[in-house]
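The structure appears below as structure tokens.
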Amino acid sequence: MSNSYDSSSIKVLKGLDAVRKRPGMYIGDTDDGTGLHHMVFEVVDNAIDEALAGHCKEIIVTIHADNSVSVQDDGRGIPTGIHPEEGVSAAEVIMTVLHAGGKFDDNSYKVSGGLHGVGVSVVNALSQKLELVIQREGKIHRQIYEHGVPQAPLAVTGETEKTGTMVRFWPSLETFTNVTEFEYEILAKRLRELSFLNSGVSIRLRDKRDGKEDHFHYEGGIKAFVEYLNKNKTPIHPNIFYFSTEKDGIGVEVALQWNDGFQENIYCFTNNIPQRDGGTHLAGFRAAMTRTLNAYMDKEGYSKKAKVSATGDDAREGLIAVVSVKVPDPKFSSQTKDKLVSSEVKSAVEQQMNELLAEYLLENPTDAKIVVGKIIDAARAREAARRAREMTRRKGALDLAGLPGKLADCQERDPALSELYLVEGDSAGGSAKQGRNRKNQAILPLKGKILNVEKARFDKMLSSQEVATLITALGCGIGRDEYNPDKLRYHSIIIMTDADVDGSHIRTLLLTFFYRQMPEIVERGHVYIAQPPLYKVKKGKQEQYIKDDEAMDQYQISIALDGATLHTNASAPALAGEALEKLVSEYNATQKMINRMERRYPKAMLKELIYQPTLTEADLSDEQTVTRWVNALVSELNDKEQHGSQWKFDVHTNAEQNLFEPIVRVRTHGVDTDYPLDHEFITGGEYRRICTLGEKLRGLLEEDAFIERGERRQPVASFEQALDWLVKESRRGLSIQRYKGLGEMNPEQLWETTMDPESRRMLRVTVKDAIAADQLFTTLMGDAVEPRRAFIEENALKAANIDI
């Protein structure tokens with residue numbers, strides 16, 4: 001047995017070594033975050049396959065504070081018996097052998113979303129640590145892996161009545177570079193899609209870093225998906241067109257509804273995997289739709305009456321659709337599966353769409369009439385826009401080189417090296433024109449607010465002077481017939497507005513324009529937001545620009561520490577220079593972390609934890625130690641309480657892990673709230689940082705401690721007090737000017753702070769979650785008032801430093 005065990009483990013490592021050498025082949029880019037998030041989806045896909053087979057109801061995905069992710073499901077649990085060929089547990093085979101699992105035995109899973117049949121073993125190979133917990137047949141099994149190597153065989157650690165699998169992994173920082181932190185939005189987008197595509201599965205996403213949580217649970221499948229996508233828009237007909245059929249082994253499911261907007265949004269999926277670039281299913285859908293609608297309009301006499309002929313683009317204006325196909329052996333144009341190329345899918349989708357859409361139009365004449373009316377309006381608007389463009393072109397022939405008069409162009413002709421600044425107002429535009437580098441920086445001042453394109457029809461948009469100027473300057477045209485992102489004249493478009501409410505509004509209007517009319521420009525990373533400094537600080541004759549509030553805090557502390565000494569008692573050597581600076585920066589970093597945690601735990605408790613002895617993981621096994629520790633914490637909190645709250649405690653027995661976990665209970669205005677300081681909290685990175693600071697501060701200051709700066713000294717009882725006094729002292733003789741408008745700076749200052757490539761700061765505009773972005777633009781910029789009011793009520797308290 002031992003011989004075969006050795007040889008099989010060597011074979012396994014060879015397989016996983018290949019993954020470590022070429023991780024991109026298995027999970028995508030390891031540099032830009034796509035591969036990192038793909039790791040989560042590989043594990044989630046296994047749970048979804050359990051759900052599709054009817055064994056799993058709930059999946060919980062948690063981003064932990066130490067940047068690990070766990071995926072827990074209540075399925076059958078991975079088999080734990082010994083595998084006949086490999087001689088180790090089946091779970092270990094699944095975790096360590098490529099192309100192992102139930103996907104290849106056609107009886108286990110019919111259609112599977114598991115992406116490349118490599119799944120969880122790849123996640124294991126690319127994780128510095130992975131924890132596997134299986135609940136199955138009344139027992140809890142646990143195993144730990146490091147870089148894909150099991151540290152011990154699968155072991156039974158307890159008993160349970162539940163079933164399911166939990167995989168928690170810490171991504172290897174040797175593999176993943178640049179982007180190493182999980183982004184909530186990217187995970188939320190995919191999990192939301194999965195919950196729609198797998199009707200009835202409940203998926204929870206929790207972020208332990210800031211307490212954010214979402215529950216995705218939709219019964220109506222893709223019909224509910226279309227409802228969700230149309231949530232803040234105004235659908236023009238009540239009945240969603242929906243069908244789900246299967247023919248020759250290909251399942252086709254389509255849901256669609258028109259709204260009163262002008263954007264077309266079609267989302268395509270194959271076996272639950274999204275195709276960003278569409279493919280044969282999208283081609284079949286579009287062809288059938290145009291043909292069926294045109295045939296209906298001809299037959300019912302609409303086209304003749306309206307004297308227009310509609311195109312496919314007119315038919316898809318304001319359309320929201322989801323096309324989901326289930327194909328046993330799909331073919332894609334590349335490993336990333338962004339485009340489906342299986343030719344048999346086109347005819348399958350086209351055939352079903354032709355038949356069933358024609359049926360729907362005949363059975364719902366009211367809906368059909370409304371939809372046809374919208375299509376005719378779109379065709380007329382297209383004609384009007386074409387005429388408007390021709391007018392513009394004729395005028396343009398008289399204009400020099402066809403560029404707007406306000407544009408101060410640059411000498412550079414290579415778009416990759418050219419920058420266009422969109423500047424708010426003529427006064428700032430004047431300063432920017434004087435301060436710029438003429439070689440590669442062009443300036444276009446925009447007067448007033450540009451049109452809100454979310455609410456405007458295409459022909460109205462073209463007649464807006466500011467929008468027309470902007471389109472001409474960019475040079476890539478607009479509208480379906482003319483728009484060509486490759487003709488963009490500047491590869492850096494920099495939005496430069498004031499730091500007040502009007503500036504924010506203009507920036508939002510411009511972003512709406514780019515996102516709705518020229519999405520590729522945003523996707524290719526050509527749009528930036530300039531970050532002019534917020535403050536100018538003057539001390540004596542020295543002047544300094546400061547970018548934001550965080551930098552301002554740092555600046556004040558660096559001045560405060562200049563010449564400061566902290567005496568921990570009357571006779572001890574003073575703490576000064578680098579040692580004091582290190583302690584202050586660690587204290588500030590921990591305070592910032594505590595402020596972020598405040599939404600999940602009471603701030604008073606977190607601050608008190610700094611001064612309490614450290615509770616270790618080993619301590620959690622001893623009930624007496626835990627009780628003593630939490631009792632001391634609660635006593636201190638009650639002694640220092642100033643707002644009338646009452647603090648109590650409890651100890652929770654965690655039978656599954658044989659642990660005792662403290663619970664802090666606070667009663668405010670007669671209402672009790674529990675804050676469990678469980679195993680995860682005690683072993684997490686946040687508590688570790690609190691304890692590290694605590695070890696340095698506990699007992700640091702004695703009764704006669706004082707802080708000294710220059711000639712002045714102050715007795716202090718706590719480190720916090722000492723820091724507050726220092727910052728107040730540092731403000732003497734300091735004049736702080738807060739900039740609101742770009743016009744407040746002269747051309748030299750504007751160049752130095754905002755336009756000089758050596759010293760400026762810019763934010764690149766990216767879109768992580770297209771559906772969430774679409775909803776946000778609709779909520780904030782659309783016609784409906786209610787969703788906007790709800791958004792403001794929900795987020796008002798999170799806004800800080802609003803300049804009105």
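Residue positions begin at 1 at the first shown residue.
Glycine is treated like the rest: Cβ placed from N, Cα and C.
Its Cβ taken as reference, VAL120 (ATP binding site) is surrounded by 26 other Cβ atoms within 10 Å in the chains shown. Taken from Swiss-Prot, the feature ATP binding site applies to TYR5, ASP73, GLY102, LYS103, TYR109, LEU115, HIS116, GLY117, VAL118, GLY119, VAL120, GLN335, THR336, LYS337.
According to Swiss-Prot, the K(+) binding site annotation covers ILE94, VAL97, ALA100, GLY117, SER121. The secondary structure of ILE94 (K(+) binding site), as reduced to three states from DSSP, is helical.
What Swiss-Prot lists as Na(+) binding site is LYS103, ASP105.
For 418-533, the entry in Swiss-Prot reads domain 'Toprim', with the evidence type sequence analysis.
While the structure shown retains the original residue, Swiss-Prot records the mutagenesis experiment ILE10 to Gly with this note: No dimerization of residues 2-393, fragment has significantly decreased ATPase activity.
Under mutagenesis, Swiss-Prot gives HIS38 to Ala with this note: 0.2% supercoiling activity, 7% DNA-dependent ATPase activity, binds ATP normally, complements the N4177 ts mutant. Other C-beta atoms found within 10 angstroms of the C-beta of HIS38 (mutagenesis position) number 22, with every protein chain shown included.
Among the mutagenesis experiments that Swiss-Prot reports, GLU42 to Gln is described with the note: No supercoiling or DNA-dependent ATPase activity, binds ATP normally, does not complement the N4177 ts mutant.
For ARG136 (mutagenesis position), the Cβ neighbour count at a 10 Å cut-off comes to 20, with all displayed protein chains included. Here the residue is the original one, while Swiss-Prot reports the published mutagenesis ARG136 to Cys, His or Ser with the comment Resistance to coumarin antibiotics, decreased ATPase and DNA supercoiling.
Around GLY164 (mutagenesis position), a 10 Å sphere centred on its CB holds 24 further CB atoms from the protein chains shown. One mutagenesis experiment named in Swiss-Prot is GLY164 to Val, and its note says Resistance to coumarin antibiotics, decreased ATPase and DNA supercoiling.
Listed in Swiss-Prot is the mutagenesis experiment GLN335 to Ala, annotated as follows: Wild-type ATP analog-binding and ATPase activity in N-terminal fragment GyrB43 (residues 2-393), in whole protein wild-type DNA supercoiling and ATP-independent DNA relaxation, 50% ATPase activity which is not stimulated by DNA, complements the N4177 ts mutant.
When Cβ atoms from all protein chains are considered, those within 10 Å of GLU424 (mutagenesis position) total 26, not counting its own. Where Swiss-Prot documents GLU424 to Ala or Gln as a mutagenesis experiment, the accompanying text is: Strongly reduced DNA supercoiling and relaxation activity. Reduces ATP hydrolysis in response to DNA binding, but has only minor effect on the basal rate of ATP hydrolysis.
Quoted from Swiss-Prot, the note on the mutagenesis of ARG436 to Ser is: Cannot be made, suggesting it is lethal. This is temperature-sensitive in S.typhimurium, but not lethal. In the three-state DSSP reading, ARG436 (mutagenesis position) counts as coil. Of all Cβ atoms in the shown protein chains, 22 besides its own fall within 10 Å of the Cβ of ARG436 (mutagenesis position).
Counting only same-chain residues six or more apart in sequence, the Cβ atoms lying under 8 angstroms from the Cβ of ASP498 (mutagenesis position) belong to GLU424, GLY425, ALA428, LYS740, GLY741, LEU742, GLY743. Listed in Swiss-Prot is the mutagenesis experiment ASP498 to Ala or Asn, annotated as follows: Strongly reduced DNA supercoiling and relaxation activity. Reduces ATP hydrolysis in response to DNA binding, but has only minor effect on the basal rate of ATP hydrolysis.
Its Cβ placed at the centre, ASP500 (mutagenesis position) has 15 other Cβ atoms within 10 Å. Under mutagenesis, Swiss-Prot gives ASP500 to Cys or His with this note: Alters metal-dependency of ATP-independent DNA relaxation, prefers Mn(2+) and Co(2+) over wild-type Mg(2+).
In sequence order, GLU424, LYS449 are the residues of the chain that are 6 or more apart from ASP502 (mutagenesis position) and have a CB within less than 8 Å of its CB. Under its mutagenesis entries, Swiss-Prot includes ASP502 to Cys or His with the note: Alters metal-dependency of ATP-independent DNA relaxation, prefers Mn(2+) and Co(2+) over wild-type Mg(2+).
Swiss-Prot gives this note for the natural variant ASP426 to Asn: In nal-24, nal-102, nal-103, nal-107, nal-108, nal-111, nal-114, en-2 and en-5 mutants; resistant to nalidixic acid and to enoxacin. ASP426 (variant position) carries a helical DSSP state (H, G or I). Non-local neighbourhood of ASP426 (variant position): PRO445, LYS447, each in the same chain, at least six residues away, with C-beta under 8 Å from its C-beta.
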With SER121 (K(+) binding site) as the reference Cα, tell me which of the recorded positions GLY164, ARG436, ASP500, TRP751 is the closest one. GLY164
Please give me the CB contact count at 10 A for VAL97 (K(+) binding site), counting all chains in the structure. 20
Please report the distance from the Cα of VAL97 (K(+) binding site) to the Cα of VAL120 (ATP binding site), rounded to the nearest angstrom. 9
Please report the three-state DSSP label of GLY164 (mutagenesis position). strand
ILE94, VAL120, ARG136, GLY164, ARG436, TRP751 screened against GLU42 (mutagenesis position), Cα within 10 Å - retained recorded positions: VAL120
Below 8 Å Cβ to Cβ and six or more residues apart, same chain only. Which residues does that give for TRP751 (variant position)? GLY435, ARG436, ASN437
Rounded to the nearest Å, what's the C-alpha distance separating ARG136 (mutagenesis position) and ILE94 (K(+) binding site)? Just drop the number here, would you? 16
